[in-house]
Amino acid sequence: MKELKYDVLIIGGGFAGSSAAYQLSRRGLKILLVDSKPWNRIGDKPCGDAVSKAHFDKLGMPYPKGEELENKINGIKLYSPDMQTVWTVNGEGFELNAPLYNQRVLKEAQDRGVEIWDLTTAMKPIFEDGYVKGAVLFNRRTNEELTVYSKVVVEATGYSRSFRSKLPPELPITEDLDDKDADVAYREVLLTKEDIEDHDYLRIFIDQETSPGGYWWYFPKGKNKVNVGLGIQGGMGYPSIHEYYKKYLDKYAPDVDKSKLLVKGGALVPTRRPLYTMAWNGIIVIGDSGFTVNPVHGGGKGSAMISGYCAAKAILSAFETGDFSASGLWDMNICYVNEYGAKQASLDIFRRFLQKLSNDDINYGMKKKIIKEEDLLEASEKGDLHLSVADKAMRVISGLGRPSLLFKLKAVAESMKKIKELYLNYPRSPSSLGSWRREVDNVLTEFNKSLS
């Protein structure tokens, strides 16, 4: 079998993998990125396709341009189940043609020295002496099996986790996903019968009957094209997502022309805190495989780019020291936790709270402003839910009709603060991971009890 050597092997060329490749390019490293899809389908993952502009600015990633940019977004409108209350949260973003943008980032990385193979599958890890040292690949273009050795493997295989799942199960990096900590999602892109009103605002509809544990979305891709879909919580025994889509599409997108269907597809999405560790001996895990998706709104492209940025940062540091052990790559965890993971863990608490609410609770809470737009904005941006003394008093008055909701909100705020502080005090070395993880699990267990 043919053997090749690289400094870095990136498995998966979606938003996470392509970002890591882009950030690592022109740094003097020999890098190979492989993806199992043909080039023109890399990055083609069914989702809402919306990304905050702030992510591009912070990470130095190129803005989408031309056909990659389908719509500029100025905010989100959030609808209560009874449609009587609408909150508006302002913020700039892009509605993307995600595959086109993804492929351009890959092409730029390629132009800067990264080698890219499409139609190539990582068959199994090379695992020796407790380290991931590469992978056995099968290239369907050349119809050959190859052994590729590398100092670091970046696992960016998405929800399938198809590479790290083949590692010895005792490694912390192989952590599995509870079905209830994931959403099943489905979406279609259709043309509309007439121009969309306020086409620069995304619409999100919360309803525990039409999308239990998730939400419906209506994301304009211009004046007469829309990405419409829904997510529902996994592991709950709910009916097929296609049943919900067919039954309720007219309620949320009455303006679409069903004969003008452009794209359709479904996906599974992790909606929890990130992996307890995203780095181990010779390996870093990013993107959906590292559970980097926002637990509340299910968006994963921005946080995937953050994880790619952190992977590049940790890898460059490891090459400076020559240490590719878990300790040498530990900066991956520190970087991601500080950039996004602490907030994400806090939002995992908020997600659990929202999924337990009834439609009546949500209608009442939004109408009476027991939960406010400012709460949502602060939670989404920082992972915080701060309630001042005066604010608490006003909420008590508003919440007299539903004291249990107010009590739960207090428990939510406290648990969000606890878990965020734990993540901001993430262990500085692998030796402390086990005790820290037990503390996190205790917070989650206690919070789940408070919701019962």
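A Cβ is built for glycine as well, from the same backbone N, Cα and C atoms used for every other residue.
Features reported for this protein in Swiss-Prot:
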BINDING   Phe15, Ala16, Asp35, Ser36, Lys45, Pro46, Cys47, Gly48, Asp49, Ala50, Ala122, Asp288, Gly300, Lys301  FAD binding site
MUTAGEN   Cys47 to Ala or Met  Almost loss of catalytic activity
MUTAGEN   Cys47 to Ser  Seems to be able to reduce only one double bond of GGGP
BINDING   His55, His297, Tyr340  2,3-bis-O-phytanyl-sn-glycerol 1-phospholipid binding site
MUTAGEN   Gly91 to His  Halts the reduction of GGPP at H(2)GGPP
MUTAGEN   Ile206 to Phe  Increases reduction rate of GGPP to H(6)GGPP
MUTAGEN   Tyr215 to Phe or Leu  Moderate decrease in catalytic activity
MUTAGEN   Trp217 to Leu  Large decrease in catalytic activity
MUTAGEN   Phe219 to Leu  Slight decrease in catalytic activity
MUTAGEN   Phe219 to Leu  Halts the reduction of GGPP at H(4)GGPP
MUTAGEN   Leu377 to His  Increases reduction rate of GGPP to H(6)GGPP
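Taking CA atoms as the reference points, His55 (2,3-bis-O-phytanyl-sn-glycerol 1-phospholipid binding site) and Ile206 (mutagenesis position) are 25 Å apart. Taking the C-alpha atom of Lys45 (FAD binding site) as reference, the shortest distance to any of the recorded positions Ile206, His297, Tyr340 belongs to His297. When the neighbouring Cβ atoms lying within 10 Å are counted for each of the binding-site residues (Asp35, Asp49), the highest count belongs to Asp35.
In the three-state DSSP scheme, Asp49 (FAD binding site) is classed as coil. When the C-alpha distances from Trp217 (mutagenesis position) to the recorded positions Phe15, Cys47, Gly300 are tabulated, the minimum falls on Cys47.
Among the listed recorded positions, namely Gly91, Gly300, the Cβ with the most fellow Cβ atoms inside 10 Å is that of Gly300. Secondary structure from DSSP puts Trp217 (mutagenesis position) in a beta strand. Those residues of the chain, other than His55, His297, Tyr340, with a C-beta within 8 angstroms of the mean position of the 2,3-bis-O-phytanyl-sn-glycerol 1-phospholipid site C-beta atoms are Ser52, Asn294, Gly299, Gly300, Gly302, Ser303, Ile306. The separation of Cys47 (mutagenesis position) from Asp35 (FAD binding site), Cα to Cα, is 19 Å.
His55 (2,3-bis-O-phytanyl-sn-glycerol 1-phospholipid binding site) is surrounded by 21 other CB atoms, counting those within 10 A of its CB over all protein chains shown. Taken residue by residue with DSSP, Gly300 (FAD binding site) is part of neither helix nor strand, so it is coil. Here FAD is bound by Phe15, Ala16, Asp35, Ser36, Lys45, Pro46, Cys47, Gly48, Asp49, Ala50, Ala122, Asp288, Gly300, Lys301 per the record. The longest Cα to Cα distance in that group is 29 Å. Checked against Asp49 (FAD binding site) by C-alpha proximity, the recorded positions Ile206, His297, Tyr340 yield His297 as the nearest. In sequence order, Tyr215 are the recorded positions from Phe15, Cys47, Gly91, Ala122, Tyr215, Phe219 with a C-alpha within 10 Å of the C-alpha of His297 (2,3-bis-O-phytanyl-sn-glycerol 1-phospholipid binding site).
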